[in-house]
Amino acid sequence: MQAARVDYIAPWWVVWLHSVPHVGLRLQPVNSTFSPGDESYQESLLFLGLVAAVCLGLNLIFLVAYLVCACHCRRDDAVQTKQHHSCCITWTAVVAGLICCAAVGVGFYGNSETNDGAYQLMYSLDDANHTFSGIDALVSGTTQKMKVDLEQHLARLSEIFAARGDYLQTLKFIQQMAGSVVVQLSGLPVWREVTMELTKLSDQTGYVEYYRWLSYLLLFILDLVICLIACLGLAKRSKCLLASMLCCGALSLLLSWASLAADGSAAVATSDFCVAPDTFILNVTEGQISTEVTRYYLYCSQSGSSPFQQTLTTFQRALTTMQIQVAGLLQFAVPLFSTAEEDLLAIQLLLNSSESSLHQLTAMVDCRGLHKDYLDALAGICYDGLQGLLYLGLFSFLAALAFSTMICAGPRAWKHFTTRNRDYDDIDDDDPFNPQAWRMAAHSPPRGQLHSFCSYSSGLGSQTSLQPPAQTISNAPVSEYMNQAMLFGRNPRYENVPLIGRASPPPTYSPSMRATYLSVADEHLRHYGNQFPA
């Protein structure tokens with residue numbers, strides 16, 4: 001069984017975290033031995049949380065300084081173009097989003113590991129509680145049989161064997177053996193208080209773990225939602241989404257540093273326990289259970305003897321002696337006193353049941369079962385649980401870094417959106433290729449019919465009247481296209497023949513549109529040339 005004890009070895013991260021300096025609030029060194037009830041030890045853990053709070057303050061100071069510089073300092077456009085500015089914002093957002101997604105992935109893994117470790121601890125505590133409760137039940141049940149049930153049968157047999165002194169001596173001897181068994185069983189430790197403490201610890205662990213797991217899950221969802229808002233804000237160039245991202249990012253930044261403080265303090269405290277768990281358990285159970293019994297279960301050494309060996313051996317010998325005496329009475333006394341058979345058979349059945357309880361008790365008080373539960377609990381705390389806390393701490397740090405980057409990129413994106421809107425405002429509204437003019441024309445009614453080619457054949461006889469009147473510059477190109485469409489097809493619709501009235505192609509004139517435009521123009525020239533010859 002010595003090999004089972006070697007199975008637990010404090011991992012390297014436990015030693016590394018335990019080596020973190022423990023300093024009190026007065027900046028004095030504190031003993032790193034795990035003692036949660038000690039006020040100085042509690043101050044050392046609180047000091048670690050204050051270190052994270054100081055880091056949060058420095059982070060906020062840096063962000064405020066950067067935001068002030070970004071809002072009041074003007075950048076030279078000759079040195080860095082707008083296109084480069086937009087590209088820089090995009091890549092900053094991409095990097096921040098990737099860091100945030102990586103942080104959430106690490107956080108999910110750490111949250112799952114911590115949850116597994118906590119539930120493994122709870123299962124081990126429940127198994128140990130089941131063993132302790134079984135020991136107490138067997139001891140109390142056997143004591144009840146020896147003190148009450150056996151006494152009743154012996155009292156009736158004493159009345160039956162009143163005329164035989166030798167049989168009365170045998171009954172008295174059986175009664176002495178039963179008293180010896182009761183005395184030996186009373187020497188076994190009572191685990192009732194230990195069971196209550198372990199049950200309370202298991203319930204508290206489950207309660208805290210449930211809300212811890214749920215809180216981190218909500219924090220992961222919040223971080224992903226903030227990343228989504230940031231992507232939508234940059235894609236739609238929405239200042240409202242950008243402002244929401246900045247506010248939520250600041251909140252998540254505070255939560256990230258707070259979770260880092262909690263994870264760091266919890267990880268250091270757990271490592272202090274995992275370095276020497278036996279010492280802490282011996283100190284806690286010193287007033288409830290003997291040190292010999294505690295060491296027997298903690299170390300379970302094959303070379304050491306069980307503290308219950310003498311008690312169990314005496315119990316077994318007493319049962320064997322009583323069974324021999326009862327068998328002798330059944331053989332010699334029943335032929336003379338037939339009324340004693342029922343009580344003797346009942347005593348024999350009671351002794352057989354007590355022997356079965358003895359075997360169960362021997363198996364339960366053996367150190368191997370409880371020592372396995374102890375090792376499983378240590379594995380849940382010091383391996384899965386502590387690893388999960390480290391991953392959660394890494395998540396908190398990466399999330400703080402990602403949201404700090406997002407907050408830094410926010411003012412630059414805001415200024416870029418403002419500059420882009422200002423550039424749109426500087427464009428001439430009469431420009432037919434202005435995107436704003438196209439949007440305004442699509443939502444406004446037509447401004448009136450323009451002169452079409454039909455108005456040029458109005459019946460004036462002079463040759464000069466055949467020339468089309470000068471086309472006025474219109475700031476509603478959509479209406480002009482619709483009027484020309486009504487001329488040729490009677491239905492107002494958009495055509496692929498732009499700017500017919502102006503007789504000039506747009507700058508982005510495709511070959512197909514050019515061919516269509518030239519064919520229509522030639523047809524119109526031939527038509528009007530035949531009707532109005534020079």
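Placement of Cβ uses the backbone N, Cα and C atoms for every residue, glycine included.
A simple way to gauge crowding: the CB of GLU113 (Ca(2+) binding site) has 20 other CB atoms within 10 angstroms, across all the protein chains here. Following the DSSP three-state reduction, the secondary structure of GLU113 (Ca(2+) binding site) is helix. Per Swiss-Prot, Ca(2+) binding site is recorded for GLU113, ASP116.
Under mutagenesis, Swiss-Prot gives ASN31 to Gln with this note: Loss of glycosylation. No effect on cell membrane localization, increased ubiquitination and significant decrease in protein levels; when associated with Q-129; Q-283 and Q-352. Around ASN31 (mutagenesis position), taking its Cβ as the centre, 12 other Cβ atoms fall within 10 Å, counting all chains.
In the three-state DSSP assignment, the secondary structure recorded for ASN129 (mutagenesis position) is helix. Note: ASN129 (mutagenesis position) has non-local neighbours THR195, LEU198, THR199, SER202, i.e. same-chain residues 6+ apart with C-beta under 8 A of its own C-beta. Under its mutagenesis annotations, Swiss-Prot gives ASN129 to Gln the following note: Loss of glycosylation. No effect on cell membrane localization, increased ubiquitination and significant decrease in protein levels; when associated with Q-31; Q-283 and Q-352.
Record note (Swiss-Prot), mutagenesis ASN283 to Gln: Loss of glycosylation. No effect on cell membrane localization, increased ubiquitination and significant decrease in protein levels; when associated with Q-31; Q-129 and Q-352. The unchanged residue is displayed. Following the DSSP three-state reduction, the secondary structure of ASN283 (mutagenesis position) is helix. The C-beta environment of ASN283 (mutagenesis position), restricted to residues of the same chain at least 6 apart in sequence and closer than 8 Å, is empty.
ASN352 (mutagenesis position) carries a helical DSSP state (H, G or I). The local packing around ASN352 (mutagenesis position), expressed as other Cβ atoms within 10 Å of its Cβ over all shown chains, amounts to 12. Under its mutagenesis annotations, Swiss-Prot gives ASN352 to Gln the following note: Loss of glycosylation. No effect on cell membrane localization, increased ubiquitination and significant decrease in protein levels; when associated with Q-31; Q-129 and Q-283.
Looking at Swiss-Prot, you'll find the mutagenesis SER444 to Ala noted as follows: No effect on interaction with NEDD4L and NEDD4L-mediated ubiquitination.
SER504 to Ala appears in Swiss-Prot as a mutagenesis experiment; the accompanying note says: No effect on interaction with NEDD4L and NEDD4L-mediated ubiquitination.
While the structure shown retains the original residue, Swiss-Prot records the mutagenesis experiment TYR509 to Phe with this note: Loss of interaction with NEDD4L and almost complete loss of NEDD4L-mediated ubiquitination. A 3-fold increase in its expression in the cell membrane and a 1.5-fold increase in protein levels.
Among the mutagenesis experiments that Swiss-Prot reports, SER510 to Ala is described with the note: Reduced interaction with NEDD4L and reduced NEDD4L-mediated ubiquitination. A 2-fold increase in its expression in the cell membrane and a 1.5-fold increase in protein levels.
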Nearest-integer angstrom distance between the alpha carbons (Cα) of ASN352 (mutagenesis position) and ASP116 (Ca(2+) binding site): 44
Calculate the distance in Å between the alpha carbons (Cα) of ASN31 (mutagenesis position) and GLU113 (Ca(2+) binding site), and round it to a whole number. 29
